[in-house]
Amino acid sequence: MTLSFTARWRDELPATYTALLPTPLKNARLIWYNDELAQQLAIPASLFDATNGAGVWGGETLLPGMSPVAQVYSGHQFGVWAGQLGDGRGILLGEQLLADGSTLDWHLKGAGLTPYSRMGDGRAVLRSTIRESLASEAMHYLGIPTTRALSIVTSDTPVQRETQETGAMLMRLAQSHMRFGHFEHFYYRREPEKVQQLADFAIRHYWPQWQDVPEKYALWFEEVAARTGRLIAEWQTVGFAHGVMNTDNMSILGLTIDYGPFGFLDDYDPGFIGNHSDHQGRYRFDNQPSVALWNLQRLAQTLTPFIEIDALNRALDRYQDALLTHYGQRMRQKLGFFTEQKDDNVLLNELFSLMAREGSDYTRTFRMLSHTEQQSASSPLRDTFIDRAAFDAWFDRYRARLRTEAVDDALRQQQMQRVNPAIVLRNWLAQRAIDAAEQGDMAELHRLHEVLRQPFTDRDDDYARRPPEWGKRLEVSCSS
């Protein structure tokens, strides 16, 4: 089957990009590709044949129909207007046309210098490409909206960061790479007609049902806000901290995008800061809902030329509604509740307080809770708490709440185990795969990708255990 590519972004939004070709790496070679995703997209296996060189995965060739561009956008970074940004090392190669008429961006990260590289070198490093590939695939299999990773290429090109590292490329796929920052760019350039063109593009291709509706812009922004709310709720329930929620890292489609200094909670710490460059804690775990609203307010500002203020405020209210509703639903599922009762939040917050005091492992606590038998006062989870009396008191109230519903243990446990993962991408697991890959051993990279495809399956090995002490102290930065 021949892959078909279109160039809607290039054809319809000429002010938003610079056309250019990728700059290949030295002795580039394919070290991993997403076989499952490739099969779903009917990508010929021959394209992954290492004897053909790095090919499209290393920017050495293009597939028929590809028209590469680097996109321009701006944004607020750490709450401060940063001006023009853009694809400083990534190139949108083309948009794959799928059988249902939708498209999928093929975006090559680490593809070389662009007009938007600023002081950078246009490169990505092996460390960061591995982290992003693992994180985006982990999030996908957790059921959280995200970009996808298709391939990783390594090379003999040295790249200087804090130390000298290995140049690499990642093929990232997404329904769209449209960001809040695209709209900010033209708003601050005082070109509202181009802001409106971006909105028209989004509606035409992603919400075509609203094209001929008079209030299409208001409906569209409401949906952007609601999707953002649901996304943040998913992050909070699974214990994911993005690390760098700048407006240029926010997706119009409500996707998790731009994996940099992210982290999944190990010990439950609501103030967890994943990014060691975030000295003020702006992007700490428990501040993500507020930051997302702030970012939506910045996007709303760009839409004032063609959406009424009242409509924008209603949309921002939709964010709060979507966030709280989805978060509440998901947390009740994690606790095994099938109905909503007025004291559920009290019970949840009491558990969080216990976990915070004890430094309980976030993922393991909820996974172990999902094995609870409501008639049994004993639980393996009890042994993980130092203050057994406090846990016992909470656990008695929890079991009493379970008994208010006519749901047997098997059904409830089944529901809980579908939403409480046994496996998340802990930083130490990613680092172990990176360390091996930097020594030329890709086995752990491949193994970890396979493990992350089944996050809701119990395991009795390193992948499901608490991290070693050194693994809790890993510092992650934006220096990708």
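Every residue number used here counts from 1 along the chain in the order it is shown.
Each residue, glycine too, has its Cβ placed from N, Cα and C.
Every position carries its original residue.
What Swiss-Prot records for Asp248 is active site, proton acceptor, and it gives similarity to another entry as the kind of evidence. A simple way to gauge crowding: the CB of Asp248 (mutagenesis position) has 23 other CB atoms within 10 angstroms, across all the protein chains here.
Taken residue by residue with DSSP, Asp121 (ATP binding site) is part of neither helix nor strand, so it is coil. Sequence annotations record features per position, and here Swiss-Prot assigns ATP binding site to Gly86, Gly88, Arg89, Lys109, Asp121, Gly122, Arg172, Arg179, Asp258.
Within the same chain, residues at least 6 positions away in sequence whose Cβ sits under 8 Å from that of Asp258 (ATP binding site) are Val244, Asn249. Taken from Swiss-Prot, the feature Mn(2+) binding site covers Asn249, Asp258.
In Swiss-Prot, the entry for mutagenesis Asp248 to Ala states: Does not exhibit inhibition of motility under iron-limited conditions. The structure shown retains the original residue. DSSP gives Asp248 (mutagenesis position) a helix state.
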Alpha-carbon spacing, Asp121 (ATP binding site) to Asp248 (mutagenesis position), which is rounded to whole Å: 19
Alpha-carbon spacing, Asp248 (mutagenesis position) to Gly86 (ATP binding site), which is rounded to whole Å: 8
Least buried by Cβ count (within 10 Å) of the binding-site residues Arg89, Arg172: Arg89
